[in-house]
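Some features that Swiss-Prot has for this protein:
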DOMAIN    1-147  domain 'UBC core'
MUTAGEN   Lys4 to Glu  Decrease in autoubiquitination
MUTAGEN   Asp42 to Arg  Decrease in autoubiquitination
MUTAGEN   Phe62 to Ala  Decrease in autoubiquitination
ACT_SITE  Cys85  active site, glycyl thioester intermediate
Amino acid sequence: MALKRIQKELSDLQRDPPAHCSAGPVGDDLFHWQATIMGPPDSAYQGGVFFLTVHFPTDYPFKPPKIAFTTKIYHPNINSNGSICLDILRSQWSPALTVSKVLLSICSLLCDPNPDDPLVPDIAQIYKSDKEKYNRHAREWTQKYAM
């Protein structure tokens with residue numbers, strides 16, 4: 001079941017990739033993918049290339065894939081281990097979702113952080129109190145780690 005679904009998602013992704021994103025298997029292991037998100041235009045991450053790992057559980061799509069950034073990023077919802085605080089990767093997961101939709105959601109999280117559900121409270125506080133300082137730090141990290 002999982003393998004068929006993953007193969008279908010892969011062919012859909014290759015035929016119609018989501019904006020600013022790409023993904024595919026690492027070697028021959030269809031349960032382990034690498035994904036790429038280009039920093040969205042008009043965001044502090046513009047120009048950056050961010051890599052993520054995608055691990056599918058054997059009971060996919062009934063359980064969500066484990067997705068994490070391998071590129072360091074300054075963001076209130078993404079911690080230093082690359083873990084992403086995004087409801088659809090946890091409690092709001094649905095088998096109707098696809099890797100493509102999840103990558104687009106991560107992209108929009110880069111444009112619109114959720115400081116009220118932070119993984120990194122310090123960054124969330126800066127985002128809320130001094131947006132210019134937040135954007136400056138995010139741009140610096142993008143230039144340092146994602147270019």
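Keep in mind that glycine also has a Cβ here, set from the backbone N, Cα and C atoms.
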Which one is it, among the recorded positions Asp42, Phe62, Cys85, that lies nearest to Lys4 (mutagenesis position) by Cα separation?
Phe62
Cys85 (active site, glycyl thioester intermediate) to Phe62 (mutagenesis position) - Cα separation in whole Å:
19
So, by DSSP, how many helix, strand and coil residues make up the domain 'UBC core' (1-147)?
54 helix, 31 strand, 62 coil
Calculate the distance in Å between the alpha carbons (Cα) of Asp42 (mutagenesis position) and Phe62 (mutagenesis position), and round it to a whole number.
35
Which one of these recorded positions has the most other Cβ atoms within 10 Å of its own Cβ: Lys4, Asp42, Phe62, Cys85?
Cys85
Taking every residue in the domain 'UBC core' (1-147), what is their average pLDDT?
97
